[in-house]
Amino acid sequence: MEPSTPPMRGLCTPSTPESPGSFKGVIDASLEGNSSIMIDEIPESDLPAPQVSTFPPTPAKTPKKQLLPNLMLQDRSNSLERCMEEDREHNPFLSSSDNQLLSRKKRKPTPPPSDGLYYVFRGKRIKKSFRPGTDLSTFKPKLLFADSAPSSSSDNPTSSVDLNDYSQIGILPPNLNSIGNKMFSLKSRVPSSSSGSFVAPPPQMRLPAYSSPQKSRSNTKDENRHNLLR
């Protein structure tokens, strides 16, 4: 197979419209035919489409003086700088505190307007409204247990005891059972004493004497020894 020689420069070589060599051949042929032709006379249809760059545009390298012309760069080493002037009109730290600093006041919450009463039942706030003109001062809330329990009766002796009468504290009613009456009679015999001193109970309330476990064990040992000697 013979090696193919590359085409000569300046000659139009056949190529496909998609290949970049077609546009190069058109320009070379036009330059050879008329050397005084200008590039501007080439129709735009023959120019290649500009390639779209996928990279972000590079920032313009513009000096800061042109970007911010109003910004004045001052030399901090210059000792002849103009000192800052105090603005006494808008500076609260340089003026009187009575005019600028206001005293803090606690906000008093205003109660919402209401034309009824509020109840709290099982953690929920319930409002009960009344007709306008109703005197709420005479209104009494309903009792939680308006009716008495069925087990209670009027024969209960404690129902007649006044809880506000402190003189009745410690006195048992006489119509209790026999044990209560006995304890009530023994209580009346005990002399009154201060709360700090100890008073021995009467003989009727004392426990009967009993033998200690050590003494009972020693008695059983002696009995067993006596039985063995027999």
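Cβ atoms here come from the backbone N, Cα and C positions, even for glycine.
Here the structure is a predicted model, which means the values were calculated and not measured.
According to Swiss-Prot, the mutagenesis experiment THR13 to Ala carries this note: No effect on phenotype; when associated with A-16 and A-19. Reduced 32-P incorporation mediated by MAPK; when associated with A-19.
In Swiss-Prot, a published mutagenesis experiment is listed as THR13 to Glu, annotated Reduces activity as a cdc2 inhibitor; when associated with E-19.
Swiss-Prot documents SER19 to Glu as a published mutagenesis change and attaches the note Reduces activity as a cdc2 inhibitor; when associated with E-13.
Experimental mutagenesis at this site is recorded by Swiss-Prot as THR58 to Ser, annotated: Shift in mobility; when associated with S-62.
Quoted from Swiss-Prot, the note on mutagenesis experiment THR110 to Ala is: No effect on phenotype. Within 10 Å of the Cβ of THR110 (mutagenesis position) there are 6 other Cβ atoms, across all protein chains. Taken residue by residue with DSSP, THR110 (mutagenesis position) is part of neither helix nor strand, so it is coil.
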